[in-house]
Amino acid sequence: MAAAAATPRLEAPEPMPSYAQMLQRSWASALAAAQGCGDCGWGLARRGLAEHAHLAAPELLLAVLCALGWTALRWAATTHIFRPLAKRCRLQPRDAARLPESAWKLLFYLACWSYCAYLLLGTSYPFFHDPPSVFYDWRSGMAVPWDIAVAYLLQGSFYCHSIYATVYMDSWRKDSVVMLVHHVVTLLLIASSYAFRYHNVGLLVFFLHDVSDVQLEFTKLNIYFKARGGAYHRLHGLVANLGCLSFCFCWFWFRLYWFPLKVLYATCHCSLQSVPDIPYYFFFNILLLLLMVMNIYWFLYIVAFAAKVLTGQMRELEDLREYDTLEAQTAKPCKAEKPLRNGLVKDKLF
């Protein structure tokens, strides 16, 4: 795998479009692509897969081994670090049970987002400031730069682990089924975009999605720690409130503003300008649009959360996502537990 960055262009980056421009140009490009595809069908799909998909068996094996490694590492961290920490800090039982999951996800998303931010903002890759450049010089079977390949290995193996973890390790929640769909779609996007060498746009998607998960898990940890050892800790409560506001803002800005205007505009419209016969155009854009739909779905939880706060129905941060079915049927919280109704709105991302 090569380490060379994308070839720089002398032209000034194209200004980011408005929502209306993005929708109009993307629809026109997609319609033209559909009308010009005379041989679209399973035959073309099979030929495109055979000619343009490059994913070696050793790469798949390495991803599976890393997924097993994530699972083992999470178990070890939960057993030897997170649970003893919760016990030492004298967290409420419900909070102590949820701390390992949030702590684990915070560490992963913080590390991966920091790495992706470094690649996009600290190196010569122009993809964040010039999203159409993700398709400049694209070639079928081109070498993947080693630093982007590392990001793909981390993310792909983690989402493979996350499918297992959602079913067998995480608390079951209202949107866990949607979360499973999200993980499957994300893993399919990661594997296929790597195979078809759309890794540049994948790096941008990683960056735009992981930042909100960092804030979510950090905020949830402060919610768990704000009432511990029989006392209320105002600092953690303040940080949780500020983190909630920051999370809501970043969710909209990164996933509902930048994601469609940078990523979807580049994949739906600009891709055909750079590579008129780009393979699997509709397949990838349908998956990315499905990801956008799920982002909007979770944003509805955020709106419901904000509405409860603004109307005074909620005096403490309450989890609109987290719930345990058995606990909901049997548990009756005591007075000391009421200020600890915790959580936020959503749990991750591509």
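Easy rule for this one: first residue shown is 1, then count along the chain.
Glycine is no exception: its Cβ is also placed from the backbone N, Cα and C atoms.
Record features, source Swiss-Prot:
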type    : residues      : note
DOMAIN  : 97-311        : domain 'TLC'
MUTAGEN : His182 to Asp : Decreased ceramide synthase activity
MUTAGEN : His183 to Asp : Decreased ceramide synthase activity
MUTAGEN : Leu189 to Glu : Decreased ceramide synthase activity
MUTAGEN : Ser193 to Ala : Does not affect ceramide synthase activity
MUTAGEN : Lys220 to Leu : Does not affect ceramide synthase activity
VARIANT : Ala266 to Asp : In toppler (to) mice; impairs ceramide synthase activity
Packing count at His182 (mutagenesis position) (other Cβ atoms within 10 Å of its Cβ): 26
Distant-in-sequence Cβ neighbours of Ser193 (mutagenesis position), under 8 Å, six or more positions away: His199, Val201, Gly202, Phe284
For the domain 'TLC' (97-311), mean pLDDT (0 to 100): 93
Candidates Leu189, Lys220, Ala266 (recorded positions) - the one closest to His183 (mutagenesis position) by CA: Leu189
DSSP-derived structure type at His182 (mutagenesis position), helix or strand or else coil: helix
Rounded Cα-Cα span from Leu189 (mutagenesis position) to Ala266 (variant position), Å: 16
Cα-to-Cα gap, His182 (mutagenesis position) vs Leu189 (mutagenesis position), nearest whole Å: 10
Neighbour-count leader, CB within 10 A, mutagenesis positions: His183, Lys220: Lys220
Separation of alpha carbons, Lys220 (mutagenesis position) and Leu189 (mutagenesis position) (Å): 28
Neighbour tally for Leu189 (mutagenesis position), based on other Cβ positions within 10 Å of its Cβ: 24
Around the Cβ of Ala266 (variant position), the count of other Cβ atoms that are within 10 Å: 25
